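> Structure provided below as structure tokens; questions to follow.
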Amino acid sequence: MSCINLPTVLPGSPSKTRGQIQVILGPMFSGKSTELMRRVRRFQIAQYKCLVIKYAKDTRYSSSFCTHDRNTMEALPACLLRDVAQEALGVAVIGIDEGQFFPDIVEFCEAMANAGKTVIVAALDGTFQRKPFGAILNLVPLAESVVKLTAVCMECFREAAYTKRLGTEKEVEVIGGADKYHSVCRLCYFKKASGQPAGPDNKENCPVPGKPGEAVAARKLFAPQQILQCSPAN
């Protein structure tokens, strides 16, 4: 006869889940959606009830949640997360793809985590101008887990942390794949895209106006000999 009394509900079972927010950031083509899918499937194998939400205006892959390499998963399309709140309350794990496009991403994730849900968000951290994308970075201090993935630079094959737009559109929200964007490293980000005119009309990827030689001159201000001259005397 066993002397061990096990509880009816084990601590790790779905009915005893503790809310949390997991954030997966990175540029395009860094594997954010693939990682989101992997994490959700991991919970599905453990018999957790899961829901994936995708941005409704992204119609490239029909109504399914899809990675760039065409792996798919059933998803619920939405433009505002509050519109699918009732469906989200009925599951244990919520996956959100393209989180940067949802204006209510912060409030929704915090409310769901406080309700005991595990919320996994995949999102771009920056725009093609390397500025914060929507409200997504406001989710970072609320999250239990945050990772930033890198891609491979599509121009020089080094590590890529940024997204570079190939076209001339000015608006932030332009949905597309490799036909409109490249993942790039720091050096390639500032290179003029092929087909774009040089000069003041091509400012998207330019840090400061001026000639290329001026950047080199600026670096010389911080040459080792100058730094030594500014050091306090012993």
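Heads up, the Cβ atoms here are built off N, Cα and C, so glycines get one too.
According to Swiss-Prot, the protein has these features:
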- SER13 to Ala: Loss of phosphorylation. Constant expression during cell cycle. No effect on ATP-induced tetramerization (MUTAGEN)
- SER13 to Asp: Perturbes ATP-induced tetramerization. Retaines the enzymatic function with decreased thymidine affinity and catalytic efficiency (MUTAGEN)
- 26-33, 58-60, 97-100: ATP binding site (BINDING)
- MET28 to Ile or Ala: 300-fold higher KM for thymidine (MUTAGEN)
- GLU98: active site, proton acceptor (ACT_SITE)
- LEU124 to Ala: 30-fold higher KM for thymidine (MUTAGEN)
- PHE128, VAL172, GLU173, VAL174, ILE175, GLY176, TYR181: substrate binding site (BINDING)
- CYS153, CYS156, CYS185, CYS188: Zn(2+) binding site (BINDING)
- THR163 to Ser: 50-fold higher KM for thymidine (MUTAGEN)
- SER194 to Pro: No effect on phosphorylation (MUTAGEN)
- LYS203 to Ala: Resistant to degradation in the mitotic exit phase (MUTAGEN)
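Where in this structure would I find these features, and how exposed are they?
SER30 (ATP binding site) falls within neither a helix nor a strand when secondary structure is assigned with DSSP, and so counts as coil.
A 10 Å cutoff on Cβ-Cβ distances gives MET28 (mutagenesis position) a total of 23 other Cβ atoms nearby, all chains included.
DSSP assigns GLU98 (ATP binding site) to coil in the three-state reduction, outside any helix or strand. Within 10 Å of the C-beta of GLU98 (ATP binding site) there are 23 other C-beta atoms, taking all protein chains into account.
Summarising the environment of LEU124 (mutagenesis position), the number of other Cβ atoms within 10 Å of its Cβ, over all protein chains shown, is 22. DSSP assigns LEU124 (mutagenesis position) to a strand in the three-state reduction.
Taken residue by residue with DSSP, GLU173 (substrate binding site) is part of neither helix nor strand, so it is coil.
Cβ neighbours of CYS153 (Zn(2+) binding site) (same chain, under 8 Å, six or more residues apart in sequence): GLU159, ALA160, HIS182, SER183, VAL184, CYS185, CYS188.
Cβ-based neighbour count (10 Å, all protein chains) for THR163 (mutagenesis position) stands at 25.
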> Which of the binding-site residues LYS32, GLU98, GLU173, TYR181 has its Cα nearest to the Cα of THR163 (mutagenesis position)?
TYR181
> Nearest by CA distance to VAL174 (substrate binding site): which of the recorded positions is it, out of MET28, SER30, LYS32, ASP58, CYS156?
ASP58
> Just to verify a number: CA distance, GLN100 (ATP binding site) to PHE128 (substrate binding site), in angstrom, no decimals.
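So the alpha carbons of GLN100 (ATP binding site) and PHE128 (substrate binding site) sit roughly 13 Å from each other.
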> Within the same chain, and leaving aside CYS153, CYS156, CYS185, CYS188, name every residue whose CB is within 8 angstroms of the centroid of the CB atoms belonging to the recorded Zn(2+) site, in sequence order.
MET154, GLU155, PHE157, ARG158, ALA160, VAL184, ARG186, LEU187, TYR189
